[in-house]
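Undergrad: OK, Swiss-Prot features for this one:
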BINDING   Phe298, Ala299, Gly300, Thr301, Glu302, Thr303  substrate binding site
BINDING   Cys437  heme binding site
VARIANT   Tyr485 to His  In minor allele
Amino acid sequence: MAALGITVALLVWMATLMLISIWKQIYSRWKLPPGPFPLPIIGNILQVDIKNVPKSLAKLAEQYGPVFTLYLGSQRTVVLHGYKAVKEVLLDHKNDLSGRGEVFAFQSHKDRGITFNNGPGWKDTRRLSLSTLRDYGMGKRGNEERIQREIPFLLEALRGTRGQPFDPTFLLGFAPFNVIADILFHKHFDYSDQTGLRIQKLFNENFHLLSTGWLQLYNIFPSYLHYLPGSHRKVLRNVAELKDYSLERVKEHQESLDPTCSRDFTDCLLQELQKERYGTEPWYTLDNIAVTVADLFFAGTETTSTTLRYGLLILMKYPEVEEKLHEEIDRVIGPSRVPAIKDRLEMPYMDAVVHEIQRFIDLLPSNLPHVANQDTMFRGYVIPKGTVVIPTLDSVLFDKQEFPDPEKFKPEHFLNENGKFKYSDYFKAFSAGKRVCVGEGLARMELFLFLSAILQHFNLKSLVDPKDIDLSPCTIGFAKIPPHYKLCVVPRSG
């Protein structure tokens, strides 16, 4: 019996040595950046706090430097930490490292659309989408007018709260939701519309669930966890429902399409489908158009909505900042004129506050994953083709030299000694390079105009003492999700 026990122990020991040997051979095949030694199957998952991955990556960067290798399960991952490394990857190596890493909750979007597309048609889909959005004024005068048209609806909904406590999640959300809906479908939703509310709830739920620990694990071990019960099933159902909604709208547009007149973004993409250049491409299908529309609808709504919601909470925490904004708005815009983008030149404090809100909330701390399109030399190391690349945006937005006291909310981070707006190249809230957010111009415009309009007409009133407001995100993962709260908006006199 004792001999049998010794034999089993020896076999286990030999098997362990063999696994380690095989793993070392795989690990040493390329001159990878340094990093912790991975275990078979689970990789370095034990060195990562799945409930706060960005914090874990920052700690590992202190140990291994600004470029290090990490295995999330069996997936080889290279992490970039700090302004220089992140900028180098996103801009200097934008062709080599511009692929999209897989986000398994969006498998139905794989090789389609813009955000999660890593297929042969991604570049053309993105190029076509950008040119079409430019035609519809993305970041220019056309979208300024769209936002200005939406402002009265937002103000009316806020007045409808009659100074009573309310949850701002979907009321605020309808503003950017309607702007992007107008671009995509030439459609406007009433703030009580149940379809619009349902879509927003799906957006909001997915944004939150994607940031939970379970979804982080699911993206690392999809084949193991896919058939188990869990919140990933809810996300997959939501993604499918949103895609179906977009496909229905695309088919409706197709049935009433006028080849000589474009009503909106969807019409433009459908018209391209009829042309020889794209019509013969195997990747350019109704399904690809539907996913492209779904990508833009989600990104164009939820990121701006969350930023606005977080922004109001921050302003209630710092009433002295709100007071300065009221003074600037009264001086430049007055009590009744609709805010305009030209006002930004005379409103450096509002411009600084908008930028500081985005920096401080650090909405997408680890960016969306990139992937190496080919073997790439980087600072003397090799990043092999297929390696996931994570440019950590939080390491840039919280750089201590560029932003003194980065953990504090300070609009002065974006003001010079004369009180004028000071742009920082470290402001990478929208990423950079070939995967930069296509809606950056629109989002900047919406945040400035919507916040200006709200504060032009209302004072924000917290239900608790400002010093007791907790700005800590309730969930950190795919995104940093703000805590739930209620507030009152009180009409300003005059």
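Glycine residues also receive a Cβ, built from the backbone N, Cα and C atoms like all the rest.
What you see is the original sequence, not a version with the noted changes.
I'd like these features described in context: how deep, what's nearby, how far apart.
TA: For Glu302 (substrate binding site), the same-chain residues 6+ apart in sequence whose C-beta sits under 8 angstroms from its C-beta are Gly173, Phe203, Asn204, Phe207. DSSP assigns Glu302 (substrate binding site) to a helical segment in the three-state reduction.
Around the Cβ of Cys437 (heme binding site), a 10 Å sphere holds 18 further Cβ atoms from the protein chains shown. DSSP assigns Cys437 (heme binding site) to coil, not to a helix or a strand.
For Tyr485 (variant position), other Cβ atoms within 10 Å of its Cβ number 19.
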Undergrad: Work out how many Å separate Gly300 (substrate binding site) and Cys437 (heme binding site) at their Cα atoms, rounded off.
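TA: Distance (Cα to Cα, whole Å): 10 Å.
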Undergrad: Using the centroid of the Cβ atoms of Phe298, Ala299, Gly300, Thr301, Glu302, Thr303 as reference, list every other same-chain residue with Cβ within 8 Å of it (recorded substrate site), in sequence order.
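TA: For the substrate site the neighbour list reads Pro176, Ile180, Phe203, Leu296, Phe297, Thr304, Ser305, Gly439.
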Undergrad: Among the recorded positions Phe298, Ala299, Thr301, Thr303, Tyr485, which ones place their C-alpha within 10 angstroms of the C-alpha of Cys437 (heme binding site)?
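TA: So the list is Ala299.
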Undergrad: Round to the nearest Å and give the CA-to-CA distance linking Tyr485 (variant position) with Thr303 (substrate binding site).
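TA: Given the Cα positions, Tyr485 (variant position) is 18 Å from Thr303 (substrate binding site).
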Undergrad: Under 8 Å Cβ-Cβ from Phe298 (substrate binding site), six or more apart in the same chain: what's there?
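TA: Result: Thr115, Phe203, Asn206, Leu242.
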